[in-house]
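Peer 1: After the structure tokens below, expect a handful of questions from me.
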Amino acid sequence: MLCLGWIFLWLVAGERIKGFNISGCSTKKLLWTYSTRSEEEFVLFCDLPEPQKSHFCHRNRLSPKQVPEHLPFMGSNDLSDVQWYQQPSNGDPLEDIRKSYPHIIQDKCTLHFLTPGVNNSGSYICRPKMIKSPYDVACCVKMILEVKPQTNASCEYSASHKQDLLLGSTGSISCPSLSCQSDAQSPAVTWYKNGKLLSVERSNRIVVDEVYDYHQGTYVCDYTQSDTVSSWTVRAVVQVRTIVGDTKLKPDILDPVEDTLEVELGKPLTISCKARFGFERVFNPVIKWYIKDSDLEWEVSVPEAKSIKSTLKDEIIERNIILEKVTQRDLRRKFVCFVQNSIGNTTQSVQLKEKRGVVLLYILLGTIGTLVAVLAASALLYRHWIEIVLLYRTYQSKDQTLGDKKDFDAFVSYAKWSSFPSEATSSLSEEHLALSLFPDVLENKYGYSLCLLERDVAPGGVYAEDIVSIIKRSRRGIFILSPNYVNGPSIFELQAAVNLALDDQTLKLILIKFCYFQEPESLPHLVKKALRVLPTVTWRGLKSVPPNSRFWAKMRYHMPVKNSQGFTWNQLRITSRIFQWKGLSRTETTGRSSQPKEW
């Protein structure tokens, strides 16, 4: 329903426009005589008759001595809401100005004609947009505008439609259409400034004793001409600006200031030239870019200059030169900014150089990156050093056991009896580690030959000299440390091995910390020192049982390098030697104790 209501109102409004009777409108004739040598504008005011104006604007009448504050419609909110039409010469319905004439602009109740031409001639009607009462139907103004070019060429010094006033001095504003007539011949003139009536001024010139900023604006001068048949109003529009005196200085370049500019090779670059030009009435600024290479110099085609700031006294103009990519060749050139006005010219050259900070930054970042990489690699190397060494041994190292005249890769020593409660379960005791896990991993998996007294020596025990002999014939000594071990007779084996290692550089000792223990005061000084300096591998219970655990990797790291492919033959050879040594031992032990001697 709302849409239907709007459509109905639009149709009614359209019928009113089509059937709009302009016979009741007040009529005013205007003449616009324009010069073909200059650009000028023209304005029409919607000047309603006084009775209708007071009804439409709801304003109080002024006494004859009072001067209206504003030109009709310019100061009234109601009068700003008017509609302009043009009446075609062929009698067609009225045309909306806003839709059909782009060179005509409506500003409140004023029509601005931007370009002169005889095609602007015609009848223009203005009326209120909102018709609130039957009286408003006849509230309209019809203006008959005649436009023709100026034909009087006898006036050589006619006033311009654009006039300047010098600030701080005296000046005058002349009506262009009457500038060639003397004051005695000139008719009475009505002046308007920015839509306000200047009631005091009636001559063809406005004399200004001292020019200020507020004298700038749009002035309109009207006077009446008549003949025996009719009379009309001649109107001219003057654009007045207040200016300062022409500059006496050359333009100065604000940017670039320095004669060198650091750049990055391979990157795009924009060099800006900003220049400040002093005011000139005839303002023709010049700003260009040149390139100087050795003895050659040429102008560069760059984008158009643009004004970035304009004041009463000066204007700042900018023009840029754009390089898609900075090359080594550009570093050998000079880029010259050239600016000029009517007084003189100024130049500023710029030499490009490679940015040192970027190079240093790259070096610094590269150094830091290298340092971080080295630290990370060092940490990784430290963490996996054992695995790396073992991998290297597998493929590169030669067998260290060849030709050393030793029968065992390692002699294993552990506590054979227990006087302290074990911290481990029976399945993970020292004996289980020595007699079960060591053979399974070191012998069966990696091919090392071990000497285990409980396994490889015939029952009945061995003497101290026999243990020393076995250690001498071993490349490594493995000692499983525990409270039972350091407080029991097995510590003799460690002491003997330490003494032998001092003389035999091929004998290496490996300590296994099976569980926590305290060193007894009775330990020999040499053993105490050995506990601190010898390599120690910590047993971590069930975590160390798998053959691929770090415990076994550390054990292999300390074991001699051995070619595992030939371990079967070596084991057979070593086993036969052990049995030969056992038989010899039985025949030579008559009358000797089976217990190790006191140390």
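Numbers here mean position along the shown chain, with the first residue as 1.
A Cβ is built for glycine as well, from the same backbone N, Cα and C atoms used for every other residue.
Keep in mind that this structure shows the original residues, not the substituted ones.
Fair warning: this is a prediction, and the values are worked out from it, not measured in the lab.
When I checked Swiss-Prot for this same protein, it listed these features:
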type	residues	note
ACT_SITE	GLU493	active site
DOMAIN	149-235	domain 'Ig-like C2-type 1'
DOMAIN	251-353	domain 'Ig-like C2-type 2'
DOMAIN	406-559	domain 'TIR'
MUTAGEN	LEU167 to Ala	Decreases binding to the preformed binary complex of IL18 and IL18R1
MUTAGEN	GLU210 to Ala	Decreases binding to the preformed binary complex of IL18 and IL18R1. Impairs IL18 receptor signaling via NF-kappa-B; when associated with A-212 and A-214
MUTAGEN	TYR212 to Ala	Abolishes binding to the preformed binary complex of IL18 and IL18R1. Impairs IL18 receptor signaling via NF-kappa-B; when associated with A-210 and A-214
MUTAGEN	TYR214 to Ala	Decreases binding to the preformed binary complex of IL18 and IL18R1. Impairs IL18 receptor signaling via NF-kappa-B; when associated with A-210 and A-212
MUTAGEN	LYS313 to Ala	Decreases binding to the preformed binary complex of IL18 and IL18R1. Decreases IL18 receptor signaling via NF-kappa-B
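Looking at the shown structure, can you explain where the listed features end up?
Peer 2: GLU493 (active site) has a Cβ environment of 23 other Cβ atoms inside 10 Å.
Note: the domain 'Ig-like C2-type 1' (149-235) comprises 6 helix, 36 strand, 45 coil (DSSP; helix = H, G, I, strand = E, B).
Long-range neighbours of LEU167 (mutagenesis position) (same chain, six or more residues apart, CB within less than 8 Å of its CB): VAL211, TYR212, ASP213, THR242, ILE243, VAL244, LEU312.
Note: GLU210 (mutagenesis position) has non-local neighbours GLY168, SER169, THR170, i.e. same-chain residues 6+ apart with C-beta under 8 A of its own C-beta.
The Cβ neighbour count for TYR214 (mutagenesis position), using a 10 Å radius over every protein chain in view, is 9.
Classification of LYS313 (mutagenesis position) by DSSP places it in coil, neither helical nor stranded.
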Peer 1: Neighbour count, 10 Å Cβ-Cβ cut-off, for TYR212 (mutagenesis position): what number do you get?
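Peer 2: Cβ-Cβ neighbours of TYR212 (mutagenesis position) within 10 Å number 11.
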Peer 1: Reported as an integer number of Å, what is the Cα distance between TYR214 (mutagenesis position) and LYS313 (mutagenesis position)?
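Peer 2: A Cα-Cα distance of 16 Å.
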Peer 1: For LYS313 (mutagenesis position) and GLU493 (active site), what Cα-Cα distance in Å is obtained after rounding to a whole number?
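Peer 2: Checking the Cα atoms of LYS313 (mutagenesis position) and GLU493 (active site) gives a distance of 107 Å.
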